[in-house]
Amino acid sequence: MSKIKTHSTGSKRTVPFYKLPPPVPLPPLPPPDPTRYFSTEKYIALSKDEKFKFDDYDVNDETLKKVVLNEIGKCPDIWSSRSQAAIMEHYPIVATETYRRTGLLLSIKSLKQIYKCGKDNLRNRLRVAIVSKRLTPAQVEAYMWRWEFYGFIRYYRDYTQRWEADLLKDLDVVLGLEARRASKNMEKVDSGELMEPMEPMDSTMDEMCVEEEPYEETGSNWSDPAPEPSQSKSQSPEAKYPQAYLLPEADEVYNPDDFYQEEHESASNAMYRIAFSQQYGGGGSPAVQKPVTFSAQPAPAPVREAPSPVVENVSSSSFTPKPPAMINNFGEEMNQITYQAIRIAREQPERLKLLRKALFDVVLAFDQKEYADVGDLYRDLAQKNS
């Protein structure tokens, strides 16, 4: 596997791809209106007034979402700190600045809803790019620019760097397990225990691709826009993009179309993708990775530089490398959980959505807090869903 996120600039210094200038200018957003003014003190007072009604949040207003994400990006304490006091202190600033730009005065609940949906979609797409598509860092960045909201929440990747590094570590473990399975199967074939080679199992990889449960929005669309009517369905991708930046389509472990409309791109997203190859490719864009194949030889130990430090108030014990044996045992236990979940889903299909949400909520809760016991976890989940 390749290094996670650095780009050589011709000197010893490297810059993460996500911190390079955008390949093309971002779409313009409404500027602040000097005739609109709303003090944060007044906003805080209204927030405490139960009778005051804030403006409704239109889940289909994409410009509003982008403005909110853009304003949150100007308040690092919201996205780089786990201090709830610091976070809540800055939301009134985001609300009043959003009002100056859109004329809409949103509640803190609506602002947090927009922010959570943006973060969840960002992580989902990163997981698809890193784990399912197994792209290089440059290809991950090009892939992310296909999403029209990426430029307005790109800053959050400062916070996801450790998480992205952990994804790659887990991927290395899975690839090593698959290679060892293939090696053992070949040994059994050679000894006559098996009549023909068995293909590597992909179940462990599938488990790694569980999507985060987004904040539910009726009618909301955070997906890539649908294709323009003039675009021919028979047009080949090669006619639109440089060959070096065509994303792999065959032999994918995970199909992102189950969650997003990724197979189509608007003209603006195509422009982002082409411009990225021209600006960041340096005349020789990294080649698209071929689907991973395995020989009978054990996989070599992966070598990767440690991720660069990020501003994050998290105990270092959270990122202590786990012994391989412990991870292997956990993987086997997850196989059993997956089997039982699928069995229940088949027996009770009408409760599939509820089952999926429950599983996501439990797993993703550990991204938000370091739990000492199961009781705390269940209390938080009960409060969240009450």
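Every residue number used here counts from 1 along the chain in the order it is shown.
Cβ atoms are placed via backbone N, Cα and C, with glycine included.
Heads up, this one's the original sequence, none of the swaps are in it.
Using a 10 Å radius centred on the Cβ of Leu20 (mutagenesis position) and all shown protein chains, the other Cβ atoms total 15. In the three-state DSSP scheme, Leu20 (mutagenesis position) is classed as coil. According to Swiss-Prot, the experimentally introduced change Leu20 to Pro is described as follows: In n111; multivulva phenotype in a lin-15B n2245, lin-52 n771, lin-9 n112, lin-35 n745 or lin-37 n758 mutant background. Increased lin-3 mRNA levels in a lin-35 n745 mutant background as compared to wild-type.
When secondary structure is read from DSSP and collapsed to three states, Val68 (mutagenesis position) falls in the helix class. The C-beta environment of Val68 (mutagenesis position), restricted to residues of the same chain at least 6 apart in sequence and closer than 8 Å, consists of Val94, Thr98, Leu106, Leu111, Ile114, Tyr115. Quoted from Swiss-Prot, the note attached to the mutagenesis of Val68 to Met states: In n2741; temperature-sensitive multivulva phenotype in a lin-15B n2245 or lin-52 n771 mutant background.
DSSP assigns Glu148 (mutagenesis position) to coil in the three-state reduction, placing it in neither a helix nor a strand. Record note (Swiss-Prot), mutagenesis Glu148 to Lys: In n2376; temperature-sensitive multivulva phenotype in a lin-15B n2245 or lin-52 n771 mutant background. The unchanged residue is displayed.
Around Arg154 (mutagenesis position), a 10 Å sphere centred on its CB holds 19 further CB atoms from the protein chains shown. In Swiss-Prot, the entry for mutagenesis Arg154 to Cys states: In n2378; multivulva phenotype in a lin-15B n2245, lin-52 n771 or lin-36 n766 mutant background. The structure shown retains the original residue.
Quoted from Swiss-Prot, the note on the mutagenesis of Glu164 to Lys is: In n2403; temperature-sensitive multivulva phenotype in a lin-15B n2245 or lin-52 n771 mutant background. Of all Cβ atoms in the shown protein chains, 21 besides its own fall within 10 Å of the Cβ of Glu164 (mutagenesis position).
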Of the mutagenesis positions listed as Glu148, Arg154, Glu164, the one whose CA lies nearest the CA of Leu20 (mutagenesis position): Arg154
Cβ atoms near Glu148 (mutagenesis position) (within 10 Å, other residues, all chains): 19
